[in-house]
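Heads up, the thing below is written out as C-alpha cells.
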Amino acid sequence: MDATAFHPSLWGDFFVKYKPPTAPKRGHMTERAELLKEEVRKTLKAAANQITNALDLIITLQRLGLDHHYENEISELLRFVYSSSDYDDKDLYVVSLRFYLLRKHGHCVSSDVFTSFKDEEGNFVVDDTKCLLSLYNAAYVRTHGEKVLDEAITFTRRQLEASLLDPLEPALADEVHLTLQTPLFRRLRILEAINYIPIYGKEAGRNEAILELAKLNFNLAQLIYCEELKEVTLWWKQLNVETNLSFIRDRIVECHFWMTGACCEPQYSLSRVIATKMTALITVLDDMMDTYSTTEEAMLLAEAIYRWEENAAELLPRYMKDFYLYLLKTIDSCGDELGPNRSFRTFYLKEMLKVLVRGSSQEIKWRNENYVPKTISEHLEHSGPTVGAFQVACSSFVGMGDSITKESFEWLLTYPELAKSLMNISRLLNDTASTKREQNAGQHVSTVQCYMLKHGTTMDEACEKIKELTEDSWKDMMELYLTPTEHPKLIAQTIVDFARTADYMYKETDGFTFSHTIKDMIAKLFVDPISLF
C-alpha cells in the first residue's frame, strides 16, 4: 500500500453549527428582493427598444448572478437581437458583446463580423480598453478554424497586459485583472457574482436597484448553501473518515463548493446535495483504487461494485467493506429523496460508477504492466471517464426537475461527444496540475508523461502541448454546444458549467487536493455575507 499523505479537512464540522449572520433577516431580505425583482423586470422590458442597452443589461444581470430570474425575458430579447440589424456594426464593443451573448445562448453567429476591425496588414485596429475586454471575452467562444478569433486572443491579451502599465479607473483595472486571469465564458457563475458585485458598485452608470438585488440574491443563496453543507457534513461524518479512511482526501466542503460552482441556482438544492455526496464517494473510490489499495483489493472492490449487492461486501477487506455498504445505502436513500416518479434515476448513478471503476481497473493494469498508451487519444479513451467529471455532472441531473427525462439519461449513458469534451477538458487540466504529485506517488502514467515519453520532451514542453489540446477540447465543446439536439438545453449548459469548475479547480494547481489554495474563496461563498451598504 502506497498511501500519499493528504492534508486533513480544513473545515471539519464547522458547517454543522454555523449560520451566516444574515439568517435572522431572511424574511425581510426575501420581501425586499421580491420588490426589487419586479423593478428590475421593468428596466429589462424598457431596454428592448435599444439593442446596446439591452446587451449591456443582459451581461450585467448574468455577471451579477441574477439572470435566472429573467430567463424568458432574456431569451426573448436575444431572439430580437439575433434577428435585428439595428445596431452599430462599426462599434467593436457592441459587435463583440452581441457575438458573445448570442453564442453563449446557443445562436450560431459568424466570426466574420470581426474581420472589418482589421487593417490592410491584418492587424486589429483598437486601443480602447473597454473594446479590448469585450473582444477578448468574445474570442473565447470560438470553435475550430476561426483564425480571426485565435488572432484576437493573442492581440488583445498583449494589449490588455500593456494597459495595466498605465493608470486605469479602479473598476476598469479590476476588470482587466479578472479577465486576464480567466476569460468571462470560463468563469464560475456564482464566483463571478462575488467578484463582480464590488466592481459594479464602483461603476458610474450602475443601477442601484440591480446592485441591491444582487447583494440580497447572493446572501439568500448563501443561507441555502449553508443548510446543505450542514446536511452533507452530517452525512459524511457517519463514514468516520478520520478513523476508518484516514488515507483519503477528506474534502466534503470542497465537494459542495465544486457542485455549487456548476449548479448555483436555489432550485437545484437537491441536485447539489446528491452531486456532493456522489463526488465525495467518487473521491474515496479514487483514493482507494489509485493510491492506497493493493491491486488485488482494488479488483475485489471493482467486482463488488459490478455486482451491486450487500452480499458482495463479504469479498472485501474491512476498510473497504464499511465504505461499500455506505455507498449502497446512500444510493438507496437518494432514491427515497427523489420520490416514486424519479427514483429510477438512481440506476444511472450505479451505471456511471461502474464505468468509472472499469476505467480505474484498466489504469491499474497499465501501471502494473508499465504500459504507456501509444497516443493521447488512446489515453483519454480510458482516462477520461476515470477523472469523474462526467459522473458528477450526471449525478447533478439526477436531482433536477422533470425536464431531464429517462431518454435524457439513456442518451447520456452512451457518452455523447459533448460528454467526451467535458471528460477530456477535465482530464487534461487535472493531469497538468497533478503530474508532479502523482509521478512522485508512483501512480499511473498521465497524459503529460505519456506525451513526454512518446516525444522525448521535458515536462514543461509536454504541459504546454497538453494546454493546446485542452484549448482544442474547449473548441470541441463550443461546437457541440451550438449544435441543436432533441435534449434539454439545460444538459449542455450544465456540462459546460462543469468544464468551468474543472478550469477553476486546476488552474494553477490541484485545488481539490491542496484545498488551502481555494479556502479563501470557499469562505467568501459560504461564510461571508455581502454587505448591503
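Numbers run from 1 along the shown chain.
Cβ atoms are placed via backbone N, Cα and C, with glycine included.
Variant annotation in Swiss-Prot: Thr52 to Lys, described as In strain: cv. Delprim; the structure shown retains the original residue. The Cβ neighbour count for Thr52 (variant position), using a 10 Å radius and every protein chain shown, is 15.
Here Swiss-Prot notes a natural variant, Ser134 to Thr, with the remark: In strain: cv. Delprim. Remark: Ser134 (variant position) has Leu92, Tyr93, Ser96, Leu97, Tyr100 as non-local neighbours, by Cβ distance under 8 Å and separation of at least 6 in sequence.
Among the natural variants in Swiss-Prot, His177 to Ser has the note: In strain: cv. Delprim. The residue drawn here is the original one. Under the three-state DSSP scheme, His177 (variant position) falls in the helix class.
Asp286 (substrate binding site) has a Cβ environment of 17 other Cβ atoms inside 10 Å. Swiss-Prot lists Asp286, Asp290, Arg427, Asn430 with the feature substrate binding site, giving similarity to another entry as the kind of evidence.
According to Swiss-Prot, the feature Mg(2+) 1 binding site maps to Asp286, Asp290. The secondary structure of Asp290 (substrate binding site), as reduced to three states from DSSP, is helical.
According to Swiss-Prot, the feature Mg(2+) 2 binding site maps to Asp286, Asp290.
Under a cutoff of 8 A between CB atoms, and with a sequence separation of 6+ in the same chain, the neighbours of Leu356 (mutagenesis position) are Ile282, Leu285, Pro385, Thr386, Gly388, Gln391. Listed in Swiss-Prot as a mutagenesis experiment, Leu356 to Phe is described as follows: Decreased production of alpha-bergamotene.
In this view, Asn430 (substrate binding site) is surrounded by 24 other Cβ atoms within 10 Å of its Cβ, with every protein chain counted. Positions annotated as Mg(2+) 3 binding site by Swiss-Prot, on the basis of similarity to another entry: Asn430, Glu438.
His177 (variant position) sits 36 Å from Asp286 (substrate binding site), counting Cα to Cα. The recorded positions examined here are His177, Asp290, Arg427; by Cβ neighbour count within 10 Å, the least packed of them is His177. The full span of the recorded substrate binding residues, Asp286, Asp290, Arg427, Asn430, taken as their largest Cα to Cα distance, is 15 Å.
Residue pair Thr52 (variant position) / Arg427 (substrate binding site) shows a Cα separation of 39 Å.
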